[in-house]
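A.B. asks: Annotation comment: Swiss-Prot describes S146 as active site, proton donor, evidence class similarity to another entry. The active site, proton acceptor annotation in Swiss-Prot covers Y159. Summarising the annotation, Swiss-Prot assigns active site, lowers pKa of active site Tyr to K163. Per Swiss-Prot, the feature beta-L-rhamnose binding site maps to S146, S148, Q156, Y159, T191, N197; the stated evidence is experimental evidence. Record note (Swiss-Prot), mutagenesis R15 to T: Increases specificity toward NAD(+). Shows a strong decrease in catalytic efficiency with NADP(+). The unchanged residue is displayed. Here Swiss-Prot notes a mutagenesis experiment, S37 to H, with the remark: Increases specificity toward NAD(+). Shows a strong decrease in catalytic efficiency with NADP(+) and an increase in catalytic efficiency with NAD(+). According to Swiss-Prot, the experimentally introduced change F99 to A or Y is described as follows: Shows a strong decrease in catalytic efficiency with L-rhamnose, L-lyxose and L-mannose. What Swiss-Prot notes for the published mutagenesis of Q156 to A is this: Almost loss of activity with L-rhamnose as substrate. According to Swiss-Prot, the experimentally introduced change T191 to F is described as follows: Retains 4% of wild-type activity with L-rhamnose as substrate. According to Swiss-Prot, the mutagenesis experiment I196 to A carries the annotation: Shows a strong decrease in catalytic efficiency with L-rhamnose as substrate, but does not affect catalytic efficiency with L-lyxose and L-mannose. Experimental mutagenesis at this site is recorded by Swiss-Prot as D200 to H, annotated: Retains 22% of wild-type activity with L-rhamnose as substrate. Annotation of the mutagenesis experiment D200 to A in Swiss-Prot: Retains 16% of wild-type activity with L-rhamnose as substrate.
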Amino acid sequence: MLLIDKTVIVTGASRGIGRAAARECARQGARVVIGHSGSDEGRAGALSLAEEIAAFGGTAIAVGADAADLDSGEKLVAAAVEAFGSVDVLVNNAGICPFHSFLDMPRELYLKTVGTNLNGAYFTVQAAARRMKEQGRGGAIIAVSSISALVGGAMQTHYTPTKAGLLSLMQSCAIALGPYGIRCNAVLPGTIATDINKEDLSDLEKRERMTSRVPLGRLGEPDDLAGPIVFLASDMARYVTGASLLVDGGLFVNLQ
């Protein structure tokens, strides 16, 4: 197992990519903090995941911490330290993607998206990094960015800048935190079938068109991200920092 004796915080872990990542981290021996929004749906999803992890002999706790709350990172770190004594890995996954056209973008929607996807992430990364520095044995931070950090989207003008920002944050943090042995990397999912884009993918014609652009011939699934995230969290990636890993079935190179 790759993550034995490590404590891993995963934000947005009640469903989708975060859920798959948290589950696989637990399978690899980690003690997992399942971060969720605090909503009834988020709480239910996180608790069911904690039960699933316990069923195969893993260890996990569920913690409500809305990613839009700039203090959520401190809350997650405090919960991890209280329950498990340390923070070794942060997987910053929480994010929203409400599609909307540019010219009539509501200011509130823009601010909510940036607040959740980028501002919340910044301070969560900071909180985890401070704890890792204090512990004195390094650590790993993985941000779930997106292929949207590299390509535009007419209905995502409020979303793509946040994902580009996450990628840039990991690159800068790799430099800032390298002296403390803290590695910072980003994974860039392509089109992954999750709740966040369920409505967009419900159009079968559009779904088929999107699938046809992927060289591997299918859309991604949350579990497709779990392995790359575990790799970057583990000591197998001990000399990997400031990197960006596309997990898109070849979509980006095909778009080029």
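Even glycines carry a Cβ here, placed using N, Cα and C.
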A.B. asks: Nearest by CA distance to Q156 (mutagenesis position): which of the recorded positions is it, out of F99, S148, T191?
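C.D. replies: That would be F99, the closest of F99, S148, T191 to Q156 (mutagenesis position).
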A.B. asks: In whole Å, how far is S37 (mutagenesis position) from D200 (mutagenesis position) when you measure between their Cα atoms?
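C.D. replies: Per the Cα atoms, D200 (mutagenesis position) and S37 (mutagenesis position) stand 22 Å apart.
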A.B. asks: If you count Cβ atoms within 10 Å of the Cβ of R15 (mutagenesis position), leaving out that atom itself, what do you get?
C.D. replies: 20
A.B. asks: Roughly how many angstrom lie between the C-alpha atoms of N197 (beta-L-rhamnose binding site) and S37 (mutagenesis position)?
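C.D. replies: Computed Cα spacing between N197 (beta-L-rhamnose binding site) and S37 (mutagenesis position) is 18 Å.
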A.B. asks: What same-chain residues, at least 6 away in sequence, bring their CB to under 8 Å of the CB of S37 (mutagenesis position)?
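C.D. replies: S37 (mutagenesis position) has long-range Cβ partners G12, S14, G64, A65, D66, A67, A94.
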A.B. asks: Would you identify the secondary structure of K163 (active site, lowers pKa of active site Tyr) according to DSSP, in three states?
C.D. replies: helix
A.B. asks: Using C-alpha atoms, which one of the recorded positions S148, Y159, K163 comes nearest to T191 (mutagenesis position)?
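C.D. replies: Nearest listed residue in space: S148.
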A.B. asks: Just name the winner among S146, N197 (the recorded positions) by count of other CB atoms within 10 A of its CB.
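C.D. replies: Answer by Cβ density within 10 Å: S146.
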